[in-house]
Structures are given as C-alpha cells and as structure tokens.
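This is the feature table in Swiss-Prot:
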ACT_SITE  ASP90  active site, charge relay system
ACT_SITE  HIS121  active site, charge relay system
ACT_SITE  SER332  active site, charge relay system
DOMAIN    64-387  domain 'Peptidase S8'
MUTAGEN   SER332 to Ala  Lack of protease activity. Has hyperactivated ESX-1 secretion during macrophage infection, resulting in increased innate immune signaling. Secretes full-length EspB
Amino acid sequence: MHRIFLITVALALLTASPASAITPPPIDPGALPPDVTGPDQPTEQRVLCASPTTLPGSGFHDPPWSNTYLGVADAHKFATGAGVTVAVIDTGVDASPRVPAEPGGDFVDQAGNGLSDCDAHGTLTASIIAGRPAPTDGFVGVAPDARLLSLRQTSEAFEPVGSQANPNDPNATPAAGSIRSLARAVVHAANLGVGVINISEAACYKVSRPIDETSLGASIDYAVNVKGVVVVVAAGNTGGDCVQNPAPDPSTPGDPRGWNNVQTVVTPAWYAPLVLSVGGIGQTGMPSSFSMHGPWVDVAAPAENIVALGDTGEPVNALQGREGPVPIAGTSFAAAYVSGLAALLRQRFPDLTPAQIIHRITATARHPGGGVDDLVGAGVIDAVAALTWDIPPGPASAPYNVRRLPPPVVEPGPDRRPITAVALVAVGLTLALGLGALARRALSRR
C-alpha cells in the first residue's frame, strides 16, 4: 500500500507543469485528418531492402534477457492478449507464421498493404509485441495471442518521385513518412477497431522553433477519447535533431519534471498522459544512454541487446552496420514491450479505459528512488504486478487540454525551414545501424 501511495502521488507530477513552462499544445479536434491511406505524394523505392541478422556465437535456446527481466512467462499465466488487436504503425511487417501480421494499410507505397518491411524495423517491433513461440528457441512475444495489424507509415527505402539526394547531407534527403501521414495512420488504425496502437517513431525539434502538428494531436485525441485505444509511443533516441534534454533544476522545486528546462520537443511522446511514452533501459536496469529524457516520459522497458524475430520468423539480435553486425537497440523496442503489456491488460481488464490501462501500468512500475523522473518516468514496467495488483482504477480519462484552436500562423523569414521540417525517425533503426545518415526528413503539416 505504501508503494502504491508513493506512485500515485508521484504520478500527479507527470502532468503538472509551471504556467510559464513549455507544455504540450492544446488539441483541436477540428484538425482531424481524413481516414485515407497512401503516401502524401507519389513515392519510389531507391534503396534495397535491409534484413536483420545475428551476432557471431549467438544462441537462442533460452528466453531473451528482456523477457526474463519483465517476467513475461509468469504474465502469461494471467493473459496472453487473446481477443486484442494491436496496430503497429511502423516501417511495415514481413509476415510469417510466427509474426502473423495482417494488412492494415500503406502510407508509403500506394500499391502496398503494409506487409512489406524494407527497413528491418517494424517486423522486429511486431514480433516483440505478439510473436508466436516455437519449440526451436526460447523467444515469445509479450502478447502471443494478440492479433497484429501492420500499417506501413515510414521507410528509408522510399523517397518522393523526382526528389534529389544530397550526398553532403543525407538528413536533408526527402524520404517517405511525415507527421501528416502519421496522423492519418493513427486515424485509420483507430477506425479499424484496434485496442492498442504502437508508434515506435519520434520527431524532434527545438522548443524555439515549433512546428504545426495539429493534425497529429487531433488524431491521437480521436484514437484515445473517441475510439478508446491505448496509444503507446517511444520516447526517442538521441542523435541528429534529438539533442538530449537537461535534467530538472533542483533549485526550482516547483518544476520537479523540468518543463522549464526542455530544449528538445519529442513528438508524439510529449502528448503524455494521453499517450504512454516509453524510455529505455539496459540489462543492468539502468537507463539507456541514448534514451531521450523529458517530463513526458511515463515508464521504461528494455531497449538494449534486443532479441526479436526477423523477416523469416527466426530469432535475430543484430542489424548490419558499417563494420559488421551491431546489437539491436532503441526505444522503439521498449515501446513494443509496453504495447504487449497493454494488450495483456486489455484482455484481463476489458472494461478499463485507455487512461485506466495507462494508470495500471504506471502505478505498478518499479519506480525510481524519487518516485518519478525524466529518464524512466514512473519506472520500469512490471508485467505481473500490472496484471494482478489490487489498485483503484484511476480516472476514466486523462487530463488534457482539448479545445478548438484558430489556424496556426507561420511567420515567414530565415527560420522557415526549421519550422516546417523535422526528422521523423523509426527509433531503433538509426541507433542499431550506427548510421546517423539514416535520419529521415519529413515535412510537418503546414
């Protein structure tokens, strides 16, 4: 009871912020984008598809460390995700008997259906969420009986037709995937009747140079408050536009989460508590050095030395880097573990609202010493505790400012490019490959 009280008190700070500090933008439901699949503009494939691999000497007979750390096997005594549908908004999924994803739509290729992963990313996240077991190895997803829908929303392999690559700045090269298309993908997934949406992507921009993301905010509000979907998002990885945020200033006790110190906004992560924002940890339980900090981080989960299922349905633990295979890592995969847990909870507690599912995950997390911080939020998730603890359900809806807003005014001038362009990254891909040049440029809604 003492632990629950500490978490409940600390969670009040997750959404509290000084009036003078930066806060997530108010949501305008009137900015909801249409439910239309397809890319923002015609695209073409420019790069060969990537495939995951394995590190030398790897063995997969035992469960991955992350499953053991989170108690996944014990959690399956209470729920397996049966009857729950999870939408994976990512780079697509290569379906296999062990990752039996179904087509949910394609926002990269007009002729696609979501069941193609040229980036070796969406398949990995989907397998962590709901990969099926096999007698040949110890891998199993968090919610192995959940239904998977794949929505391909971004890809490094595709670019707008006629776009020109910049050999001196690959980050400036247009690629498929934008905040506009992400917003449409969220609406489409919600309308397909899913119970959980996983978004292992992040866009970062400076506080001093905000972007127009009204369509994304409206789509998240629609998914959560209208369609009743739990939306889980990655906190993001450092690199490129994602410059690490400083720690809260201890001399300002009125700002315990450090809203006044935020320098880099991460979206859609900063829409917490409407979404569940997930940071990363390593095998020691310490926060991952690459995991973006912020007052919006809600919980954490494993993000290093990840084992998943590849395009053939076999275990993998590496991606090809410049100098050979490198371990799979990133907050993408931390988010996938939490989405799997959300699916278990939706099966076990079908009457709980999205806000109450999120409350159960955060209230039962292994909280840090101070109860909550900007690295791991309320702490590392505890699957069995979330499924079994007797705790109050919490408020039916998350406190969030939803109101109709006037159209945003974009000031012309020398800073116009930073205002209208951000990097939308599948958070895990860039880090794992060790190639900063893989960060994609994506236009926000003007």
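Glycine is no exception: its Cβ is also placed from the backbone N, Cα and C atoms.
If you look at the structure here, what lies around each of the features I listed?
Note: ASP90 (active site, charge relay system) has non-local neighbours ASP117, HIS121, GLY122, THR125, ALA126, SER150, LEU151, ARG152, GLN153, THR154, ASN198, ILE199, SER200, GLU201, SER332, ALA426, i.e. same-chain residues 6+ apart with C-beta under 8 A of its own C-beta.
In the three-state DSSP reading, HIS121 (active site, charge relay system) counts as coil.
Look at SER332 (mutagenesis position): DSSP puts it in a helix. Within 10 Å of the Cβ of SER332 (mutagenesis position) there are 37 other Cβ atoms, across all protein chains.
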Could you find out if DSSP has ASP90 (active site, charge relay system) as helix, strand or coil?
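Going by the DSSP assignment, ASP90 (active site, charge relay system) falls within a strand, counted as strand.
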How many neighbouring Cβ atoms, not counting its own, are there within 10 Å of the Cβ of HIS121 (active site, charge relay system)?
33
